[in-house]
Amino acid sequence: MPAIGIDLGTTYSCVGVYQHGKVEIIANDQGNRTTPSYVAFTDSERLIGDPAKNQVAMNPRNTVFDAKRLIGRKYDDPKIAEDMKHWPFKVVSDGGKPKIGVEYKGESKRFAPEEISSMVLTKMKETAEAYLGESITDAVITVPAYFNDSQRQATKDAGHIAGLNVLRIINEPTAAALAYGLDKNLKGERNVLIFDLGGGTFDVSILTIDEGSLFEVRSTAGDTHLGGEDFDNRLVTHLADEFKRKYKKDLRSNPRALRRLRTAAERAKRTLSSSTEATIEIDALFEGQDFYTKVSRARFEELCADLFRNTLQPVEKALNDAKMDKGQIHDIVLVGGSTRIPKVQSLLQDFFHGKNLNLSINPDEAVAYGAAVQAAILSGDQSGKIQDVLLVDVAPLSLGIETAGGVMTKLIERNCRIPCKQTKTFSTYADNQPGVSIQVYEGERAMTKDNNALGTFDLSGIPPAPRGVPQIEVTFDLDANGILNVSAKEMSTGKAKNITIKNDKGRLSQAEIDRMVNEAEKYADEDEKHRQRITSRNALESYVFNVKQAVEQAPAGKLDEADKNSVLDKCNDTIRWLDSNTTAEKEEFDHKLEELTRHCSPIMTKMHQQGAGAGAGGPGANCGQQAGGFGGYSGPTVEEVD
């Protein structure tokens, strides 16, 4: 059973598999190689991917996207407050965690970001299963290199809820470097800078690639909250202001108008990557008012100027951390859809004194490509190209504990290789102190109050002794997923305590994960029931229209009038029933089909036999077969719905 690689993106996701010595990026049921990270809830069903994004203007409040901007964060995170201004769906606090509120089948529901992401992951899993023709459980999932511990852990939980065994969480730029290194058959030692600007996150990583098989990450930097959506937001604000100026109407109060404007803005942004001007035309945008305008590339660049410039700071930081200067970088590789923006490219090129940028890998698919390779390696694939690949990644943030006076004492420095393990000895702060509280933080600031708290645990039962005498050994063990285990041991008694940092405030408990796994299965069952219902409805519709058409077109004398009227009456009754019972259950559709078949089949058979008698294989023969298949319907069960 193959393992798959999934690029779980803010706006789009992508899945790949390594087989027969190469990576296949797998297209979804719509034929697209990337799938929107959207989930929609309606009165009757749940939609994921393209169908969800396609109906967003009709159902903005119940269509959820950007779960990656919520995952592993706390509700009071200022970034979330900023995003909520742009989201049509509701985000509420549930014990300090953000939850998304929607209406589904007439009921109010609340979902954790992990659940929404798990639904997207389930869609990617099903896409791969349909292509490979077998069930899949093992996967590698990618995250931005700058994701912190809680964001990584939450992504792993999302995989678990989707029924996946997550072999490894790997960093997106590292996966892209893997794709680049294997695709280009690099020779010798090369320093490669991966510039990854996607829909919602931004990463820069510098790697040394040796003979195209040893991939060593030297440094990483980034912003987990900068990407194409932020550029869209600037353009939407500009267009909404223009609409208000021209027509004295503020469309911001209307989620549907705002959504249609956002879709047009996103399209215009894409156009501006290849043209210097984009036209926006939206009929009846708000209160019946049409909106026609033009946006020039120069205006778009001015609107996003500070955001574009901000992409260079992490580049500088990554170079400093890797102790390299600009001239030592051999290749600059662009990844992520937003790197198609000409201004982003020109700023980066100027920063590197006119050096050519490498545009040779597909920016939308490179990360999934690398993840698929890593999945094959971890599941023991020994084929030619990948058997020698060794990937050495680094920790994006420093990790440490709080010591007297609120000082951050680091045990693991940022950009140290992972997996890694560090031990330091600490002591008590007061005489006869019976226990110590180990508070774990991540971040680069000197004081813990400015860093991100990951978790706390207490080590008690320390024998009475003067301050500074007891020896407490604290060990940090950072695994290959970038997830931390911390243990503390009092040396004289041998008492020990350890935790996997599960970010008590932000993480899901095991019970919550189990509940979500069960709910995910329940939703999958509901989706399956809905699919079967639609299949039964389509079978009935198809049969009734085929029979009706065959009878209406039957040549004169082939069918007596009474039979013809009897069939037509029955068909018209069924069509009327269909029109007034659109939400009937599968069993009702099946029952109607059976009833209709019982009534029409003998007449159709008679008509068919007469036709065959009149002239074997005459036109009637085909009509009969088309219309009935004599009882059981075996015609097409798919109907195009416009």
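Using N, Cα and C of the backbone, Cβ positions are placed for all residues, glycine too.
Although substitutions are noted, the structure shown does not include any of them.
Ile194 (variant position) falls within a strand when secondary structure is assigned with DSSP. According to Swiss-Prot, the natural variant Ile194 to Asn carries the annotation: In strain: Z(H)1.
Under a cutoff of 8 A between CB atoms, and with a sequence separation of 6+ in the same chain, the neighbours of Lys489 (variant position) are Ile472, Glu473, Thr475, Lys495, Ala496, Lys497. One natural variant named in Swiss-Prot is Lys489 to Arg, and its note says In strain: FrV3-1.
According to DSSP, Val567 (variant position) sits within a helical segment. Among the sequence features in Swiss-Prot, the natural variant Val567 to Asp is noted as follows: In strain: 56H8.
For the natural variant Pro636 to Arg, the note given by Swiss-Prot reads: In strain: B28.
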Would you count the other CB atoms within 10 A of the CB of Val567 (variant position), including those on all shown protein chains? 24
Near the Cβ of Ile194 (variant position), how many other Cβ atoms are there if near means within 10 Å? 31
What whole-number Å value do you get for the CA-CA distance of Ile194 (variant position) and Val567 (variant position)? 68
